[in-house]
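Written out below as structure tokens is the structure these notes cover.
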Amino acid sequence: MKEYQIHLELDRSQQHNFLYPLLFREYIYALAHDHGLNRSTIPLENGGYDNKSSSLSVKRLISRTYQRIHLSIYAKDSNPNHFIGHNNKFYSQMISEGFSVIVEIPFSLRLVAFLEGKEKEMAKSHNFQSIHSIFPFFENNFSHLHYVLDVLIPYPIRPEILVRTFRYWVKDASSFHLLRFFLHEYFNLNSLITPKKSNSIFSTSNPRFFLFLYNSHVYEYESIFFFLRNQSSHLRSTSSGPLFERISFYGKVEDLVQVFVNDFQDYLWLFKHPIMHYVRYQGKSVLASKDMPLLMNKWKYYLVNLWQWHFHVWSQPGRIHINHLYKDYIDFLGYLSRGRLNTLVVRSQMLENAFLIDNAMKQFETTVPIIPLIGSLTTARFCNSLGHPISKPTWADSSDSYIIDRFMRICRNLSHYHSGSSKKKSLYRIKYILRVSCVKSLVRKHKSTVRVFLKRLGSEFLEEFFTEEEHVLSLIFPRALFTSRRLYRGRVWYFDIICINDLVNHDKLEIVPN
């Protein structure tokens, strides 16, 4: 126990006193506790505002709100439940954005200092910033493994869980009053803390604020997970990034261990294994190990208890799956991945005796999930539920070049993102739907027929949807046309993709152009 206490002993000076007492003084307590705020009738324009809200503008806004509260009390407002007219969203968003900017300052400075020490290592691995770099990691490290723990990280149901998580990083009490005010307001009005979709927390009216809170929640979860993982492994990781700037860590881990057994060392030996890999993107994580299903079940039991007892979140049964890598698919980052055994028969002959030797070659296969992609196209009104292309009536007022450019952009980004697929047939199906939908949209605009329109436009238009990616590869390999065609049919991983394709998220289809 003393050994682990030494590892977990951190400097309490890393706790931060944020700038709220200096900037806002008593206004924070007024916002958090003064119910007169709900009786305010402040007229405010609905005009746009700068997303980069400064702390000065937020301070002025809070001062105006505080003054108007007293004016409304003296005026004896006849409608006490009227909340800042129809501009409640504007006030909350302005203040919460200023809150996000300020709380990010100490974490950003700490992160920059940490990255400066890793500058030489990062210069050698700058390509690893791409999402596609995860799949070569799968190919190199997962091909000899057998079991995968597919995990969906649950979100905190109660706002107080987020506030408590935030308290481990700071000691400024006024910050918690303001944070609690925003969380309860958003939770009561919009239920943003328990989103129906896994990624709807990122598409709220203030994504920066909730993104910061969500990352704090995941960081809290992974810091405990990585500590126990490193202590239980024979090959311990040398990275200390997930553990910097934590307080009261030892007591939390000790309480967590008491849920399982009384002896910390007896608990850790249950998970000792030399080969284990962990990968996460947003709210989905993958934990892979070799042929030890008992070990994976114990890690599943550990994660469920961690969420239930430490984060007070009830984990649904469908959030953790134990899959066999060579029998089940892993749905990760818009790809369906699994291991595959290819048998290679070799004929060997010694003198008069001939032998047939079967060699099993292990490969990692990645394919495009056709059904979710068709579901996204159906939601975006490019096809029906059966996958039959339909026209896009909302673009009928646009020019022909604009409509064609929109469809081409979607196809180009889709081909670019799914270029690592082992089988291109599903990708061709999606591009066919978009191609026919583009034609039908133009036909509907010109009130013509498909045959007449294609005859006037020519067949070159249709070929562009299929030759765009091959043209890009021919520019990369100008002297080897055969090489570019072979790469186009095979798997290609790009190192310039820094965010997941919106089509994969199944929420929206439009992609930001490069």
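Sequential numbering from 1, following the chain as shown.
Quick reminder: no glycine exception, Cβ is built from N, Cα and C everywhere.
Copied over from Swiss-Prot, here are the features:
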type	residues	note
VARIANT	Phe176 to Leu	In strain: Isolate Mar AMO 01
VARIANT	Pro242 to Leu	In strain: Isolate 24/2 AMO 02 and Isolate Mar AMO 01
VARIANT	Thr367 to Ile	In strain: Isolate 24/2 AMO 02
VARIANT	Thr467 to Met	In strain: Isolate 24/2 AMO 02
VARIANT	Phe495 to Leu	In strain: Isolate 24/2 AMO 02
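Annotated features taken from Swiss-Prot, shown on the structure.
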residue	record	DSSP (3 states)
Phe176	variant position	helix
Thr367	variant position	strand
Phe495	variant position	coil
Item to check | Cα-to-Cα gap, Phe176 (variant position) vs Thr367 (variant position), nearest whole Å | outcome: 46
Checklist outcome for this item: Across every protein chain in view, the count of C-beta atoms other than its own within 10 A of the C-beta of Phe176 (variant position) is 18
Checklist entry - Any idea what the Cα distance is from Thr367 (variant position) over to Phe495 (variant position), rounded to a whole Å? => result 19
Item to check | Count of other CB atoms lying within 10 Å of the CB belonging to Thr367 (variant position) | outcome: 19
Checklist entry - Looking only at Cβ atoms, how many others are within 10 Å of the one on Phe495 (variant position)? => result 14
